[in-house]
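Novice: What Swiss-Prot records for 230-406 is domain 'GLD', and it gives sequence analysis as the kind of evidence. Residues or ranges marked as domain 'PH' by Swiss-Prot: 610-802. Annotation comment: Swiss-Prot describes 822-943 as domain 'Arf-GAP'. According to Swiss-Prot, the mutagenesis experiment Cys837 to Ser carries the annotation: Probable loss of cognate arf binding and production of extra A/PVM neurons, when associated with S-840. Listed in Swiss-Prot as a mutagenesis experiment, Cys840 to Ser is described as follows: Probable loss of cognate arf binding and production of extra A/PVM neurons, when associated with S-837. Listed in Swiss-Prot as a mutagenesis experiment, Arg865 to Lys is described as follows: Probable loss of GTPase-activating protein (GAP) activity. Production of extra A/PVM neurons.
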Amino acid sequence: MPLIRNYDYYDLLNVAPSTSAHRPTVMVTSSRSYMEPQKSRIYYGKNEWRGGNTTIHDPTEFEETTMDKNANEIAGDDKRKKKRWRDLLFPNSRHSSRKDKENSNVSVATRSLSSVSFRSEKPSRRRESGSLSRHRYIPPPPLPMPPRRIMTSTSMGYSDDAMTSSSSHTTTDYDDIVPVPTPSYVIYPAASIAQASRRQQQGSAKNRIFRSPTYHHDAFVNSHEWTLSRSISEMKLGIVGTSQSGKTALVHRYLTGTYTPDESPEGGRFKKEVVIEGQSHLLLIRDEGQQHLDVQFCQWVDAVVFVFNVCSIQSYDSIQALAHEMSKYRNISDLPLILVGTKDHISEKRARVITEDEGRQLAAQMKRCSYFETSSTYGTNVERVFKEACCKIIQLRVRSQVGAAAAASSQARTPTPTHSESGGRKDYQDPSRYISSNSFVMPSNMRPSFPSNSTRRNTVHHRGEHPQQQQYQQQPPSSSRTASERSMSAMLGTPYGNRMPAGVSPSASQKSVHSIANGCYSRSSAALLDSDTPAVNSYLIDSMSSAGFPLSQSGANQVSASTSHLPTPSSTPNTQRKNRRISNIFRQKDHQEEKSKMIESLNLGIGRAIPIKQGNLYKKSSKSALNREWKKKYVCLYSDGRLTYHTNLKEYMDKTAHGKEMDLKLATIRITGRLHPLHSHRVASSVDPMNGGGGGGTPTLKSYEPRRSDVGANSGDGTSGGGSDDAIKENQRQHFSPPAMPQTVAGKKKRESRKIGTNSKHNDEEDECFEVINNCLMRWEFCAGSLEERDEWIQAIGGEIEKSLGKEVANAKTNNRAVANRPDIAALRSIPGNGRCADCGNPSSEWASINLGIIICIECSGIHRNLGSHISKVRGLELDQWPVEHLAVMQAIGNDKANEMWEFGLLNGERKPTPESSREEKERFIDRKYVQKAFLKPIASGEPVTSQLISAVLARDVMSLNVLLANGMSVEEINTTTKDGRTVLHLAASIGSVELAQLLIWHNADAQILDNNGRSCLFYARSNGFREVFDMLVTAGLSPDYGLPQEINDFSQMPEFFAMGSTSNRDYSTSGDEMYGSRRISMGPPPQVPARRYLPQQPELDETSVI
């Protein structure tokens, strides 16, 4: 079946055809078989010929009436057609005629862009007059060309300064056409051939619009939607290095956040908006793909990043050559430089050959150069490199601004050029070296006062030409100077405003003097930042001020002036952009709000907890008892119950310093000199309104708190300045002081060690100090500036102490573990043997050993505690809380069953202690019983221990399991796994036996072991719906999602019983508390137990041998 490939480029080029008949189609047919189209295909745009007997027919040689001819006639011309098309597609493969060579360019362009329409019709035997050959290729009607652009090379791409229209003749120039990759095609059935051919116009085709791919690329780069506001400054960064240096991956990682191993030998030019300290900047990145740096690149950059590969000595050695070559065209001593070593290619097969010390040594040889090592694969230090480059560019501009301000404040003088110094200049200092070919340097007496528009547009201005050339080009007569120029002259302090400041570096001299004086390098020469815009970062201004650079008032007052007449060497788009609209794609309505929030977040810090109260307090030194001084500290109180202090605010701002810290959960606060902590705050006194607040009036005391020093009474009316207006004026507050008492030792010490730096008068009652004491008796004694400040700190710290203690109580109350109620605990006494002590038989038993499963008296409980919790875990029946797993163990064992196991070998001559026995006798018996295990029941012989262990778990036989565990099974035996990797703890969790799982956990069963499917015991407890087992395992230290599949995210979503994985392959299943299997487990009497324990060496357990 013939296939038609529709190469639709209209969607790609965004060009709509005039009619549907012009849609380009290509037909590929095979003369051998319609079922083998894959053997005869032509791949356009790839210069590749595949297939054997393939014919591609020219639509100009076909007619509608030839559709009915026999297909054999078409096959007869295959050989000739194939040869002719091969010659057209590959003109260099043979000696072609002149006419064929002329047509070859058209055919290649047509082939690469799929602008030729082909249809499946039979060839016509017509002959045209004047044709050179019967089979001469007649090109199809070409697509009408759009107005062709004259590409003028700039530093950042192309600019369409002039537009021309192409002719509609068939000999349209396609020299500027760049082949594009072949897009995806659509396969249509052969039935659509006739319909497509009827839509094809037989007359003269109308001209179609054709646009070169470079047009769309430039339109994307220079689009208004991708331009920022005119007030956004540009920062031009150059990236240089060899093709093996990894610079392409570095730039790609910074722009896209992804890694690409492919290197781009031709380089690239990119834009990105960066925000530094809340200010937006447009970063222009130029990846220089050439091995040799040219003049234009060296004069364009504001900073350079030299990139080398730490695995390549060649790329490392090329850095010095590149720096030396750049020094010919640019003074790099004042140019920000960054040396980057990429570690992307380090692997086992390719080791590192350039050490970090060698890289830093090379950076030290290059002045003003920082060194970084990056990894584009993981993104290490990539953002830091470009941020450092941006900061260095801004610092350089600050220095240029300071130099301009200093030059403007100095006395103006007319510059006198000195041409005799040109012999000693370097290349970058020669102004006549970097003039474009479109202009020439005129003698000083022949230069016009104002450069023409064409001169300004076509001249490439470089940094080296300003000191001597630009001053002549910008010296107009005073009568013809514009208002903007006069204002700029007044700002700069020069008669014509054209003398360059002495402090301007060559990297800044490319900009106009107006931009330098203003301190902002704007993307638009007609826009300058006003005085309200923070063009310079605050930290940079501080650094410049500290370095000794004066910031004059003239430099601070920025003047807005129009500089549209000045040339723009490298901005994008061209200089006519001042009349274009400004896109708001980067400036939304809430941009200012987002910027303010960003600044606030930066000021707050990243990753730092915000204190609820902070400030300066005096702290008494506690290092030496002889020399205790008051030192000023910066104290912070946090909401998580922490109190910290730092030496000063600077240390607090440093994120690496944590200061001294105290946990308030274990602390209390009190006022210095008082026995008890302060629970109520001092309340200001109120004066009786009947007395009018006079000196004879007696104030009413609302709240009074006795002090240790308040022992005696003072002479007079018993008050200390109670209603005196002078006292109120002195203290600036109404405050009632209790009756003054004789001074104590604490008051005397306080007066002797009064802090330095306060000018207010203090009496003995105004005690602004307080203490914070923790459980380790560590004292922090602070002193505030006033009583009000002291009370605020006491209230805040006391509130945090209360809150911390409340959280602990709430955590204990909101524990998710199920706790047994009192009736269930009381029911433990009804278990056989629990009515008396398991060791001495005392009927008054209020304590229990939960891991042994016995109830004991209070005296025996003390002895059990001395044994250690690894042997006996003692709990009170009435005092402690009982989780359900502890209660389940107690219900499963009991005193009688436990004594049958622990006193199994008790000899007739051994006497068990009674309640009246001495403590020493009880201690000796309990030690032999539980520590030495002298009477313990041994393990049954004849069967592997691990097999008995799994049999006991599957049978829910707690006592058999207890015997095995008490006889001292090793950790390896307890954690023995089956063929699918499950342990006995997995089995206990799958059957929902919380008592068995708890006993295994107490005997060092590893709950973190996963089976062969990566599932933990939590998975089996959750999948079978055993919530108690799940909570017990989480309490044992497992994470709630440990060893669980991702689709299981909530316990409440799981069914009550759901067996997954290898559970279906077992020969048993569970349903509630029942156990069913293919072979029932023998529940008969226990086997005969030998006199001694038998523990043979056991191999790994096979689960099938247990059941």
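Using the three backbone atoms N, Cα and C, a Cβ is placed for every residue, glycine included.
Set these features in their place in the structure for me.
Specialist: DSSP states for the domain 'Arf-GAP' (822-943), grouped as helix (H, G, I), strand (E, B) and coil, give 50 helix, 10 strand, 62 coil.
Counting every protein chain shown, the Cβ of Cys837 (mutagenesis position) has 26 other Cβ atoms within 10 Å.
Remark: Cys840 (mutagenesis position) has Cys857, Glu859, Cys860, Lys912, Pro913, Thr914, Pro915, Ser917, Lys922 as non-local neighbours, by Cβ distance under 8 Å and separation of at least 6 in sequence.
Counting only same-chain residues at least 6 apart in sequence, those with a Cβ under 8 Å from the Cβ of Arg865 (mutagenesis position) are Ser872, Val874.
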Novice: So what pLDDT does the domain 'Arf-GAP' (822-943) average out to?
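Specialist: So the average pLDDT across the domain 'Arf-GAP' (822-943) works out to 89.
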